[in-house]
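What Swiss-Prot annotates here:
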BINDING   Leu133, Ala134, Gly135, Leu136, Leu137, Asn138, Arg139, Leu140, His141, Ser142, Val143, Pro144, Ala145  streptomycin binding site
ACT_SITE  Asp201  active site, proton acceptor
VARIANT   Gly225 to Ala  In strain: ISP 5236
VARIANT   Ser262 to Ala  In strain: ISP 5236
Amino acid sequence: MSSSDHIHVPDGLAESYSRSGGEEGRAWIAGLPALVARCVDRWELKRDGGVRSGEASLVVPVLRADGTRAALKLQMPREETTAALIGLRAWGGDGMVRLLDHDEESSTMLLERLDGSRTLASVEDDDEAMGVLAGLLNRLHSVPAPPGLRGLGEIAGAMVEEVPSAVDSLADPEDRSRLRGWASAVAELVGEPGDRVLHWDLHYENVLAAEREPWLAIDPEPLVGDPGFDLWPALDTGWERIEATGDARRVVRRRFDLLTESLELDRGRAAGWTLARLLQNTLWDIEDGLTAIAPSQIAVAEALAKP
């Protein structure tokens, strides 16, 4: 790769790694241009457009030697990147961006190129967009679970055990009662955590337009568990748009009904595992120093409550 192709690391990505990764994160960012150059040379690639980034990864559009459009995804090696690689291999491109190659040492992935400028959020009809999500989830959940992924039982059990020491961090007694209630609901489900491969973060922004299919999922954080645990990102996605309707409860309930019917899920279990996501999110917020349950979390819980 020539000097004119030198990668400029986006400021947002550099700041994210500096904030969350400390010295190790800053060192990884400093070595990122050289890592891109090595991967381009190794796979005989050619740069093909400007880079994109999120909080954790850099995506570099490239062309393969045969002219095929692809994308390099670079992310600091972590447990999550290992899980993503396992999941991508298991799905084999079925409803998911296809893994073309990877570098195990650096966790760099060579992926098929999708249209990063067009996400599922661009679909104005919410029922239509939710139908796309449901179809993708159904395909992703149909793949047998590969070895090497964390199980939902372990994760959910740890959350329930954490509640007694975390709940007093919430200032409002009603919030403390909510958290205990969610934990009780999850405790009833821990013994049957499920055996499907879950995406964990499938929402409108993690579905991109593609060439071989209209839409494909990206950025999985796979684990093995009950499909009901995969619903919350879909229920919460585009929250500002939900609030703009003036009836968040109706929209969330409509989405829940559509998803559970399409995926043929037991509604009670799906609601319980969605409460597990609300519990998880709130415990993370408490770790970050927050003292109240986020209003959107409460709204989802109320929408799923029995009439």
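Going from the start of the chain as shown, residues are counted 1 onward.
Quick reminder: no glycine exception, Cβ is built from N, Cα and C everywhere.
No substitution from the list is modelled in this structure, which keeps its original residues.
Sequence features, as recorded in Swiss-Prot, placed on the structure.
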residue	record	contacts (Cβ under 8 Å, 6+ apart)
Leu133	streptomycin binding site	Leu120, Leu202, His203, Tyr204, Val207, Ala234, Leu259
Gly135	streptomycin binding site	Gly95, Ser262
Leu137	streptomycin binding site	His199, Leu202, Pro227, Asp230, Ala234, Leu259, Leu263
Arg139	streptomycin binding site	Asp94, Gly95
His141	streptomycin binding site	Arg196, Val197, Leu198, Pro227, Asp230, Leu263
Val143	streptomycin binding site	Ala90, Trp91, Asp94, Val197
Ala145	streptomycin binding site	Ala90, Asp195, Arg196, Val197, Val224
Asp201	active site, proton acceptor	Asp219, Pro220, Glu221, Pro233
Gly225	variant position	Gly151, Leu152, Gly153, Ile155, Pro193, Gly194, Asp195, Arg196, Leu198, Trp273
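Under the DSSP three-state reduction, Ala145 (streptomycin binding site) is assigned to coil, being neither helix nor strand. Other Cβ atoms within 10 Å of the Cβ of Ser262 (variant position), summed over all protein chains shown, number 15.
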